[in-house]
Each structure stands twice: as structure tokens, then as C-alpha cells.
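Taken straight from Swiss-Prot:
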| type | residues | note |
| --- | --- | --- |
| MUTAGEN | PHE326 to Ala | Strongly reduced calcium channel activity |
| MUTAGEN | GLY331 to Leu | Strongly reduced calcium channel activity |
| MUTAGEN | TRP332 to Ala | Abolished calcium channel activity |
| MUTAGEN | ASP333 to Ala | Reduced sensitivitiy to ruthenium red derivative Ru360 |
| MUTAGEN | GLU336 to Ala | Abolished calcium channel activity |
| BINDING | GLU336 | Ca(2+) binding site |
| MUTAGEN | PRO337 to Ala | Abolished calcium channel activity |
| MUTAGEN | LEU341 to Ala | Strongly reduced calcium channel activity |
Amino acid sequence: MGHVLGGTLLAANRLARPPAVVLGKPRVCCWRASPWPVIVSSALQFSSSSARHTNYTSARYEARGRSTTQRKVDDRPWHRESSGSLPKSTSPDPTGGDATKGRLLTTPTRLLKLILPIPFHPEQEYINSDETKTNKPKEDAVEPLALLVHPQQPLSYLERLIQAEIPPLLVKDREKLPEIIFRAEADYTGGNKSNDGRREESNGNGSNVASYSGLGREGPSKGDTHWVRWSGSTEIGDFIRDAARGREFSVTIEGHAEELRVAVPSFKDRTYYMRMRLRRMSQEIDQMATVKRECDLLAHKGAHALAKGGFAALAAWWGIVYYVTFHTDMGWDLVEPITYLAGLASIMGGYLWFLFISRDLSYKAAMNVTVSRRQNALYQERGFDPAKWDQLVHDANGLRREIKFAATEYGVEWDEMKDLGGEEVKEVLEEEKGGKARKREQEDEDGDGDDDHDHDHDHVSHGAELQGQDILHANEAAANVPGD
């Protein structure tokens with residue numbers, strides 16, 4: 001009954017609702033239960049079918065626009081959104097204010113950081129497109145491109161990196177990757193003509209000898225320079241070392257009229273971080289060397305004092321034996337067996353001690369044991385870490401070797417004393433280097449001796465085995481002979 005009454009009241013309420021009155025654009029509906037009219041927006045008058053059609057059309061155009069934008073973002077990095085309105089950098093300008101010249105910087109690692117200005121507009125689709133787009137204000141230009149490369153990578157790898165960051169070249173309605181050409185200053189000029197028409201060689205070493213210079217960008221500017229193209233298979237490090245005879249090298253992009261100039265790093269630039277690390281290590285080595293020198297001196301003094309004490313004990317023993325033998329009533333008959341037993345006991349004790357330390361029976365071995373124990377005790381007392389010392393010396397010698405190798409390749413003289421901080425640090429490094437070399441040679445000699453002994457033992461064992469086999473075969477042959 002309740003359901004029937006509820007349905008009747010709902011139907012009556014719907015029949016009592018007045019028709020809508022349209023006043024202009026909005027539609028006003030009057031309700032009996034509410035004293036105020038309700039205004040419904042005209043945007044809700046669309047039917048569901050028209051709304052679906054509109055949504056489908058807008059989604060189609062949005063998908064078309066998004067696919068084009070996404071294609072530009074994926075295929076061409078210079079089309080990224082807001083690529084021309086990036087925030088201003090607070091770090092110093094690595095190009096030195098010259099937006100048309102690149103820089104090749106040295107990093108704390110072995111990698112090189114190439115900062116190359118991109119001479120194209122962010123909205124430029126092709127290199128050889130309308131040139132009016134390239135004449136935009138400077139604020140719309142793409143920021144310089146930074147690339148990290150290893151000196152042992154070829155120039156072709158750097159070429160691929162640059163091609164991935166610049167627009168393609170349009171050739172016969174088809175996209176083509178532009179060719180990247182690397183040029184450096186040549187070490188020949190083809191001969192300069194003098195006033196009388198004869199040719200003079202500009203290279204004092206001869207026309208068949210390449211000249212090198214580690215000045216790089218620090219070198220003097222030359223008015224008339226000759227350029228040579230380098231193969232893409234050349235390693236970047238070799239190319240830079242050869243290009244260091246001039247102040248810069250050029251990067252030519254196919255389809256772009258102007259070439260990009262990059263400042264060549266000098267020997268000081270290439271080895272800057274290595275020399276800074278060597279200076280820090282040299283200071284730390286100098287401080288640790290002072291502590292180590294004091295500990296070693298005290299340890300050697302203690303070892304010599306111990307040796308002197310042993311000699312004093314032997315001298316005292318000799319004096320006691322002399323006094324008891326010649327100045328007492330006991331005489332030689334009683335002292336003789338005591339001296340024999342004491343000497344034999346000393347020999348047995350020394351033999352057991354050398355057997356315990358597993359070293360050669362020598363004064364040097366005994367001194368090394370006593371000195372090393374005293375050194376370890378002093379190192380622990382003074383806070384000296386031998387493992388850290390060995391690592392520092394090894395790293396410092398490694399840096400010295402790398403810097404010397406770079407100086408040899410650049411053809412310059414390296415002032416080692418300036419970076420090491422003095423002759424004492426150099427002596428410490430050379431001494432540790434020579435000591436490790438001698439220790440390694442001694443270990444190799446000991447290893448060769450053990451190998452020879454093992455080889456002789458194996459040879460004897462093999463000979464005994466062959467002899468045993470011969471005897472066995474002889475016995476078998478004798479057993480097979482028929483008896484008389």
C-alpha cells in the first residue's frame with residue numbers, strides 16, 4: 001500500500017510542474033516547492049549525440065597536434081617546448097662571452113667537456129630552410145650544447161653526437177644527416193714565397209718533421225694559417241694534441257656557411273686537475289713523511305740499541321768467564337762444561353728463533369724484524385696509517401707518470417718541483433718507488449728459486465717413475481720367456 005501511495009504522489013508532483021518559460025537565452029523553470037526560479041545554462045541544451053560528436057572532433061584534432069609535437073620532441077631535440085626561453089644561468093659563461101666560439105674543457109675525470117654553440121633557431125626544421133628564421137634576436141637562440149667525450153673515442157663518435165642535436169639537411173625533399181668535418185691547423189705552409197720568388201720553409205726542423213706545441217689557446221695568434229681535414233677514425237685525444245699547435249680547431253657542418261671555432265686546450269688545461277690533485281697529495285705526503293721519518297728514526301735507534309745491548313751482554317759473559325777461570329778457585333775444569341752448554345743453548349735458541357720467524361739466518365733479517373715491530377708500534381702511537389701512505393705514494397707516482405706522458409706528447413717541459421712542492425717530496429716518492437721495485441725483484445727471485453726447486457723435484461720424480469716402469473717391463477719380459 002505504501003508503494004502505491006508513493007508512486008501516486010510522485011506522479012502528481014510531476015503533473016503539477018509548470019512548463020518552462022524561456023526568457024532570452026537562459027531557461028527559467030518555476031517550482032512549487034521553491035520560491036526562487038532556477039536558471040539553467042544554455043550550454044546544457046546540447047544533446048548527447050552532438051556532445052559526443054564534438055568531443056570526437058576535438059580529440060581527433062588534439063591527437064593530430066600532439067602527434068606532430070611529439071614527433072618533433074622525439075626526433076629533433078631542438079624542437080622541445082620553451083627551448084628558446086630557458087632561465088638564465090647563474091654560473092659563469094664557459095664561452096667567455098663569445099657566443100660564436102666553443103670551448104673544450106678538462107674535467108676532474110678523464111672525460112673532456114665540449115661546449116659547442118648551436119647556430120640554429122629552435123623552430124628551424126632544416127639546416128637549409130628559410131634563412132629569415134635564423135635572424136631572430138639573441139634571446140631566442142639555442143643555448144650552447146655540452147658533450148662529454150673520452151679522449152680515446154674517435155671523431156666519428158663525436159660526429160654522431162652533434163648530428164643528433166642539430167636539424168637535418170633537406171636534399172631533394174628527403175631528410176639527410178649533415179656531414180661534420182673537423183679541421184685543425186696544419187704544420188706545413190707549402191712554403192712561403194720570398195721577395196725574389198723563392199720558397200722558404202717555415203718549419204725549421206724540415207718539411208718532413210711535424211712540429212708540436214702545447215700552448216694551444218695560449219699560443220700567439222697567426223695571421224695566415226693552413227687547415228687540414230682529419231679522418232673520423234682519429235682518436236679525439238690525438239686530434240687535440242695535434243691541434244694544440246694552434247689556438248683553435250674548426251667544426252664545419254654541411255649546409256651551414258659559417259664554421260664553428262673551438263679553442264684548443266693547452267698542456268696546462270689538459271693537466272690542470274691532475275696537477276691540482278698532485279699538489280694536494282704532495283702536501284699530505286709531506287706531512288705524513290715527517291711523522292714516518294721520525295718513527296723510522298726511533299725504530300732504527302731502538303734496533304741499534306738492542307744490537308749494542310747484545311754485544312754488551314756477550315762482553316759481560318766473556319768477562320765473567322775470564323774472571324771465574326783465572327781469578328777464582330773453581331778453575332777451567334768447572335767453567336769449561338758451563339761454557340759449552342751455554343754456547344750450545346745460545347745456538348739452539350737462535351736456530352729456534354729464526355725458524356719461528358721463517359727468515360734467513362742473517363743479521364739483516366733479525367734487524368728487519370726488530371725494526372718492523374718497533375715501527376708498527378710507533379705508527380700506531382703517532383696515528384700514522386701505513387696503508388694510506390702506500391696508497392698516496394702509489395697515486396702520486398701514477399699522476400706523475402700521466403703528467404710526464406702528456407708533457408711528452410705535447411712536446412713541453414713540465415716543472416715538476418712547482419707541483420710537488422719541493423725536493424723532499426720528490427725524494428720520498430723516488431725512494432718509495434725504488435724500494436717497491438727492489439722488493440718486487442726480490443720476490444720474483446725467491447719465486448724463481450722455488451720454481452726451480454719444484455722443477456728439479458718433479459724431474460727427479462719423473463725419472464724415478466720411468467725407471468720403475470722399465471724395471472716392471474723387464475720383469476714381465478723375463479716372466480714370459482719359456483724355461484729350459
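Don't overthink the numbers, they just go from 1 along the chain as shown.
Here the Cβ of each residue, glycine as well, is placed from N, Cα and C on the backbone.
For TRP332 (mutagenesis position), other Cβ atoms within 10 Å of its Cβ number 11. Comparing the mutagenesis positions ASP333, GLU336 by how many other C-beta atoms lie within 10 angstroms of each C-beta, the top residue is GLU336. Summarising the environment of PRO337 (mutagenesis position), the number of other Cβ atoms within 10 Å of its Cβ, over all protein chains shown, is 9. If you measure from the Cα atom of PRO337 (mutagenesis position) to that of GLY331 (mutagenesis position), you get 11 Å.
Note: the CA-CA distance between PHE326 (mutagenesis position) and LEU341 (mutagenesis position) rounds to 20 Å. Separating the Cα atoms of TRP332 (mutagenesis position) and LEU341 (mutagenesis position) is a whole-number distance of 14 Å. For GLY331 (mutagenesis position), the same-chain residues 6+ apart in sequence whose C-beta sits under 8 angstroms from its C-beta are THR325. Recorded residues ASP333 (mutagenesis position) and LEU341 (mutagenesis position) have their alpha carbons 14 Å apart, per Cα-Cα distance.
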